[in-house]
Amino acid sequence: MTIRLVIVEPEGAYNLGFIARLVKNFLIDEFYVVNPKCDINEAIKFSAKGSEVIEKMMKITNNFDDAIRDVDLKIATSSIADIKGDLLRKSIRPIDLERLIKDKKVAFIFGRESVGLTREEIAKSDFLLFIPANPEYPVLNLSHAVGIVLYELWRNRDNKVPTVSSEPIKLIDDYSKKITDILVNKEATKSMYLVLKRVLIKGIEDNEEAMTIVRILRKIYVRLAKKENESDKLL
């Protein structure tokens, strides 16, 4: 398992410093910061032993897509989740992570202190992670939220769970997109695709199940594509 931590436009130097320390605490593999809005030198003052993380390990980019490239799964985080009728906000919990990320390269994405991640940024992710808290005050400090997630990853790192390789996951992603492109009107395609992909991937226990799902999706796609081509010829 390889973990990449992505922080988008951090606004507080203290939070960035505390997060750098957490990166060292929990042996995170990669640390990306997108378009930081705070003073990096100021952040170093808050990082203690994590100063070398900022100075040597942290990668700064101005492009969100660059920060989430070349990973198997992208997991966004938000304190706003499971809003009725909002498919984009359907979430998973920290307890779901163990099985989903085993033996994969995963990016965990945290947003701005003020407004979090945009809907566009969440839509580019595979899952939305929500940390349950007091419903009347669910918003956690950025560095605290990062700490909770990284602790969960550390706690489960040596547990033996069935693994699903990245290749069938990519195929499920691909066929889910192709099927929804055919079946659903363009306005609803993105939401339906995300829901289909999330439900399928979340429910898979091992590679055998994953490949069974891939075969089913492939057959569905081939039949749908054939019917669509036949319909086009009649026009």
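Every residue gets a Cβ built from N, Cα and C, even glycine.
Original residues only.
Glu11 to Ser appears in Swiss-Prot as a mutagenesis experiment; the accompanying note says: No change in activity. Other C-beta atoms found within 10 angstroms of the C-beta of Glu11 (mutagenesis position) number 14, with every protein chain shown included.
Listed in sequence order, Ala43, Phe46, Ser143 are the same-chain residues six or more apart from Tyr14 (mutagenesis position) with CB atoms under 8 A from its CB. For the mutagenesis of Tyr14 to Ser, Swiss-Prot gives this note: No change in activity. The structure shown keeps the original residue.
Annotation for Arg21 (mutagenesis position): same-chain Cβ neighbours under 8 Å, separated by at least 6 residues, are Phe46, Ser47, Ala48, Lys49, Gly50, Val53. Among the mutagenesis results in Swiss-Prot, Arg21 to Ala has the note: Loss of activity. The residue drawn here is the original one.
Here the residue is the original one, while Swiss-Prot reports the published mutagenesis Lys45 to Glu with the comment Decrease in activity. For Lys45 (mutagenesis position), the number of other Cβ atoms no farther than 10 Å from its own Cβ, over all displayed protein chains, is 12.
Over all protein chains present, the Cβ of Phe46 (mutagenesis position) has 20 other Cβ atoms lying within 10 Å. Under its mutagenesis entries, Swiss-Prot includes Phe46 to Ala with the note: Loss of activity.
For the mutagenesis experiment Ser47 to Leu, the note given by Swiss-Prot reads: Decrease in activity. There are 24 other CB atoms within 10 A of the CB of Ser47 (mutagenesis position), with all protein chains counted.
Annotation of the published mutagenesis Lys49 to Glu in Swiss-Prot: Loss of activity; the original residue is retained in the structure shown. According to its DSSP assignment, Lys49 (mutagenesis position) is helical.
Record note (Swiss-Prot), mutagenesis Lys49 to Gly: No change in activity. The unchanged residue is displayed. Residue density at Lys49 (mutagenesis position): 10 other Cβ atoms are found within 10 A of its Cβ, drawing on all protein chains shown.
Residues or ranges marked as S-adenosyl-L-methionine binding site by Swiss-Prot: Thr77, Ser78, Ser79, Gly111, Ile131, Pro138, Val139, Leu140. In the three-state DSSP assignment, the secondary structure recorded for Ser79 (S-adenosyl-L-methionine binding site) is coil. Taking the Cβ of Ser79 (S-adenosyl-L-methionine binding site) as reference, residues of its chain lying under 8 Å away and at least six apart in sequence are, in sequence order, Gly116, Phe130, Ile131, Ala133, Pro138, Val139, Leu140, Ala145.
What Swiss-Prot says about the mutagenesis result for Lys84 to Glu is this: Decrease in activity. Taking Cβ-Cβ distances under 8 Å and a sequence gap of 6 or more within the same chain, Lys84 (mutagenesis position) has no neighbours at all.
Counting every protein chain shown, 8 other Cβ atoms lie within 10 Å of the Cβ of Tyr137 (mutagenesis position). In the three-state DSSP scheme, Tyr137 (mutagenesis position) is classed as coil. In Swiss-Prot, a mutagenesis experiment is listed as Tyr137 to Phe, annotated with the note Strong decrease in activity.
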Additional residues around S-adenosyl-L-methionine, ordered along the sequence, whose Cβ is within 8 Å of the centroid of Thr77, Ser78, Ser79, Gly111, Ile131, Pro138, Val139, Leu140: Ile80, Gly116, Phe130, Ala145
Largest separation between Cα atoms (Å) of residues that the record links to S-adenosyl-L-methionine, namely Thr77, Ser78, Ser79, Gly111, Ile131, Pro138, Val139, Leu140: 15
Top Cα neighbour of Tyr137 (mutagenesis position) in the set of recorded positions Glu11, Thr77, Ser78: Ser78
Which listed residue (Thr77, Ser78) has most other Cβ within 10 Å, given these are binding-site residues: Thr77
Euclidean distance between Cα atoms of Glu11 (mutagenesis position) and Gly111 (S-adenosyl-L-methionine binding site), Å: 10
Local Cβ density at Val139 (S-adenosyl-L-methionine binding site) - other Cβ atoms counted within 10 Å: 13
